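Engineer: Per Swiss-Prot, the features are:
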type    : residues  : note
MUTAGEN : H87 to Q  : Can mediate pyridoxine transport; when associated with G-88; I-92; T-94; W-95; S-169 and N-174
MUTAGEN : V88 to G  : Can mediate pyridoxine transport; when associated with Q-87; I-92; T-94; W-95; S-169 and N-174
MUTAGEN : A92 to I  : Can mediate pyridoxine transport; when associated with Q-87; G-88; T-94; W-95; S-169 and N-174
MUTAGEN : S94 to T  : Can mediate pyridoxine transport; when associated with Q-87; G-88; I-92; W-95; S-169 and N-174
MUTAGEN : Y95 to W  : Can mediate pyridoxine transport; when associated with Q-87; G-88; I-92; T-94; S-169 and N-174
MUTAGEN : P169 to S : Can mediate pyridoxine transport; when associated with Q-87; G-88; I-92; T-94; W-95 and N-174
MUTAGEN : F174 to N : Can mediate pyridoxine transport; when associated with Q-87; G-88; I-92; T-94; W-95 and S-169
Amino acid sequence: MDSSCRTPPSNSWVYPTVILCLFGFFSMFRPSEAFLIPFLSEPSKNLTSPEMTNEILPVWTYSYLATLPPVFVLTDYLRYKPVIMLHVVAFATSYLFLLFGQGVMLMQTAEFFFGVVSATEIAYFAYIYSMVSPEHYQKVSSYCRSITLVAYTAGSVLAQLLVSLTNLPYSSLFYISLACVSVAFFFSLFLPMPKKSMFFHAKSDRDDCPKPLEQCTVPKEAQSNRTHSELFANSKNLEDREMSNPDPENSALRHFAHWFQDLKECYSSKHLVYWSLWWAFATAGYNQILNYVQVLWEHKAPSQDSSIYNGAVEAIATFGGALASFSVGYLKVNWDLLGELGLAVFSAVIAGSLFLMNYSRSIWVCYAGYLLVKSSYSFLITIAVFQIAVNLSLERYALVFGIDTFIALVIQTIMTMIVVDQRGLQLPVTTQFLVYGSYFAVIAGVFLMRSIYILCSAKCRKEVQNLATTRSPNEPHPQEPSNVSTKF
């Protein structure tokens with residue numbers, strides 16, 4: 001039997017996981033993140049609030065949208081590692097522009113590279129799945145995600161301590177972040193180059209392995225929802241399609257056609273569609289909040305005139321979000337029945353928090369509202385990820401995640417062009433948060449109506465079932481109207 005199909009040693013996953021976690025820690029240890037707007041507001045940069053809000057920050061959204069599609073494809077085609085290295089190079093380039101650049105144009109260039117950073121982040125989370133066997137997926141996912149939360153929290157705490165206790169200039173925080181990103185690049189050099197990837201380079205593993213497909217390339221979550229005969233038949237059909245069209249030039253077309261068919265099958269589920277819609281719309285609004293909340297804080301309490309606690313707030317918010325996400329695993333809830341109601345309730349909490357942040361003059365109320373927003377979103381997005389991924393293989397989950405993220409970026413771009421951009425309405429930051437609050441209120445209203453429909457339908461079905469079980473076996477059953485459907 002080919003050695004490529006043998007069970008890997010029990011410690012074969014340890015080395016790439018450790019290196020990737022070290023990379024993740026230093027790439028996410030960014031003390032500068034919480035003090036970007038105060039830094040740009042300093043006399044040395046001499047940027048006004050309208051320039052930052054309406055001219056500089058929107059570039060991140062446009063750059064993220066423009067670079068995500070090619071990055072999504074190239075990440076898999078290049079097998080992750082080169083894109084991981086590009087991730088930190090873009091980070092370093094952005095920090096260099098922020099530190100040494102002057103004027104709106106160079107700050108826009110820095111935001112462009114921040115967009116590249118955001119787009120290439122997918123390589124960090126996708127890399128490890130190409131290096132370890134499926135039985136380690138849950139463990140390594142936990143490590144890789146947890147280390148980024150720890151690093152971001154630690155960076156925010158350090159930044160707050162340095163600013164509050166030593167009066168360290170904001171620029172020094174960016175030098176620290178630049179040094180950490182450089183260390184992350186050093187660790188990226190030691191990442192093993194994957195021999196396979198999720199889509200483009202998966203065929204080599206099938207060719208090298210005479211076992212059925214489910215033993216080599218299909219994740220366990222996919223196996224739990226298919227029979228062995230179905231998996232073997234699917235693998236045989238896939239091989240037949242590849243053999244019938246051996247031209248290398250058509251390989252990309254085959255992959256894209258296969259992706260399209262997978263997406264068509266995935267989105268045929270109404271349940272997945274509704275959760276994906278919430279994911280896309282809520283993520284678009286949430287990203288807008290993250291992008292402009294520091295501008296709102298600067299408006300409520302200018303950093304030149306008062307003490308600010310952005311770092312402490314970011315640390316607490318990140319920790320609160322982690323706790324909210326962690327709590328999802330211990331909730332015993334019928335999400336099929338009550339999931340949309342949960343989306344409605346917590347979307348309403350986000351909307352109320354944004355209204356409070358807009359109308360209150362207290363910076364502490366703004367901080368508290370932000371904590372509620374971040375915790376509520378982290379709680380809901382964890383549920384959404386679980387609901388979407390529960391019946392999908394890893395490959396299909398990656399596709400759905402990519403499409404949902406792209407749709408969210410399209411929505412966010414439209415929102416930015418209309419609400420924020422100087423070529424649009426160019427609204428002040430306080431009015432923007434009024435718009436974002438109304439946006440989440442609409443989301444809450446839509447899913448509240450959806451949840452009422454689901455609960456009423458479930459109640460009607462239960463009453464019909466109870467009536468059927470209590471009827472005498474000798475009584476004739478009335479004919480059910482053909483135009484009544486209890487499926488939702």
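Glycine too: its Cβ is placed from the backbone N, Cα and C atoms.
How buried are these features, and what lies next to them?
Structural biologist: Taking the Cβ of H87 (mutagenesis position) as reference, residues of its chain lying under 8 Å away and at least six apart in sequence are, in sequence order, S27, V117, T120, E121, A123, Y124. A helical conformation is recorded for H87 (mutagenesis position) in the three-state DSSP classification.
Around V88 (mutagenesis position), taking its Cβ as the centre, 24 other Cβ atoms fall within 10 Å, counting all chains.
For A92 (mutagenesis position), the Cβ neighbour count at a 10 Å cut-off comes to 18, with all displayed protein chains included.
According to its DSSP assignment, S94 (mutagenesis position) is helical. Of all Cβ atoms in the shown protein chains, 25 besides its own fall within 10 Å of the Cβ of S94 (mutagenesis position).
Its Cβ placed at the centre, P169 (mutagenesis position) has 14 other Cβ atoms within 10 Å.
Within the same chain, residues at least 6 positions away in sequence whose Cβ sits under 8 Å from that of F174 (mutagenesis position) are S32, F39, Y95, L98, L99. Taken residue by residue with DSSP, F174 (mutagenesis position) is part of a helix.
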Engineer: Does DSSP put P169 (mutagenesis position) in a helix, in a strand, or in coil?
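Structural biologist: Going by the DSSP assignment, P169 (mutagenesis position) belongs to neither helix nor strand, so it counts as coil.
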Engineer: How long is the line from the C-alpha of S94 (mutagenesis position) to the C-alpha of P169 (mutagenesis position), rounded to the nearest angstrom?
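Structural biologist: Cα-Cα distance, S94 (mutagenesis position) to P169 (mutagenesis position): 19 Å.
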Engineer: Calculate the distance in Å between the alpha carbons (Cα) of P169 (mutagenesis position) and A92 (mutagenesis position), and round it to a whole number.
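Structural biologist: The Cα atom of P169 (mutagenesis position) is 19 Å away from the Cα atom of A92 (mutagenesis position).
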Engineer: Using a 10 Å cut-off, grab the number of neighbouring Cβ atoms around the Cβ of Y95 (mutagenesis position), all chains included.
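Structural biologist: So the number of other Cβ atoms within 10 Å of Y95 (mutagenesis position) is 23.
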